[in-house]
Amino acid sequence: MDFNLTDIQQDFLKLAHDFGEKKLAPTVTERDHKGIYDKELIDELLSLGITGAYFEEKYGGSGDDGGDVLSYILAVEELAKYDAGVAITLSATVSLCANPIWQFGTEAQKEKFLVPLVEGTKLGAFGLTEPNAGTDASGQQTIATKNDDGTYTLNGSKIFITNGGAADIYIVFAMTDKSKGNHGITAFILEDGTPGFTYGKKEDKMGIHTSQTMELVFQDVKVPAENMLGEEGKGFKIAMMTLDGGRIGVAAQALGIAEAALADAVEYSKQRVQFGKPLCKFQSISFKLADMKMQIEAARNLVYKAACKKQEGKPFTVDAAIAKRVASDVAMRVTTEAVQIFGGYGYSEEYPVARHMRDAKITQIYEGTNEVQLMVTGGALLR
C-alpha cells in the first residue's frame, strides 16, 4: 500500500477541504440544531465531481478503469470533519446506490441510472432495513409479486433510509419468494415519483441532523422487469456485497469525525486556563490527547488499507469490517474524550464537540452494527 497520495487524490482532497471550509463550516451549527437538510448545498457538492472519483470515464467518472476508491474515501473523510451528515449523504449515494448499479447492473441500467448519479445530477439511496428486519435481512416483509406481463408489484415499507425523501434513485430489496429465505430476496431500482411510492416518517435522530432519514412506503408500486438489479433471488448477495463497500465509507466518516473532535480538543486545551496554566500543560490532558491521536492514526491505516484492497479488486470484506469496527469505536472514544476535556462546556451545544459525539454514535450502528463486524471477521477466521 502506497502512503503517498497521487496528484489526483490530492486534488479530490482539496476539493472536499475547500468545500467543507467555505460552504459547510459557516452554517453547520445552525443546520445541525435546526435539523436542516440543505438541498442546494448538496447539489453544489455533487456538482464538484467528487462522485465521479469512484467510477471510470465511460460512466461519467474520472477514473481510467474503475475509478479511484481512495480519492472518494479521502473526500468523505474530509467532509466529515466539517459536517458528518453531508458526508454520509455523499457516501450513501456512491457506495450504496451507484456502486451496486455499476457492479450488478445491465448496460441499459448503467446508462439510465448510474450516469446521472456519477455526474452528480441525481442523488441515491439504499432501502434494506425494515421495522422487523434490521441485522436479519431475511426477516423483511416487503413483497414483490410478479405479474403476468413480467412486471413486479411492490408492497411494504423500509425504515431509517439515509437520503430517504431526498434521493432520486433508490435500490430497494423485496421478497419474491418467502419460502426461500435469503435466496428469495430480489433487488430493484426505483425512481422517486413512481406511482404508489411515497415517504412516511422523517426520523428525529440523535445525530447527523443535516442528513435526511425517512421511511419508504410501497403501495402497489409497479416496477418494470428491466428495473430488476441482477437476477431474481440474488438480492441478498447484492445487499451484502454493497454493504462491504458502504462500510469503508462509514469508516471514513468516523475517521473524519474523530479528527475534528481531536482538533477541537487540542485547540481548547491550549486556550483554557486552570490553576494558572493551560489544560494542555497537565500531563493527564496531554497524554489523553496523545492517545486520541494514536487511535486515529491506527484507524486511518485500516480504512485506507480497505479502500486500497477494494480499488485493486482484491477480497476486502474482512478489511472493511475491521476498518468500520475500529474506526467507529475510535470515533466514539475520541469524541467522548473531547467532551471530557471541554468539561461542562463540552456538554453544551455551544461547542462542536457535543455534535461530534452525537454524530459518532451512528457509525457503530449503520452499514451493519459493530457486533456484525465481529461476526464477519470471526466467521472468516473460522471458515
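Note that Cβ sites are derived from N, Cα and C of the backbone, with glycine treated the same way.
Every position carries its original residue.
As given in Swiss-Prot:
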MUTAGEN   GLU367 to Gln  Loss of activity
ACT_SITE  GLU367  active site, proton acceptor
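Every protein chain shown contributes to the tally, and the Cβ of GLU367 (mutagenesis position) ends up with 30 other Cβ atoms within 10 Å. The secondary structure of GLU367 (mutagenesis position), as reduced to three states from DSSP, is coil rather than helix or strand.
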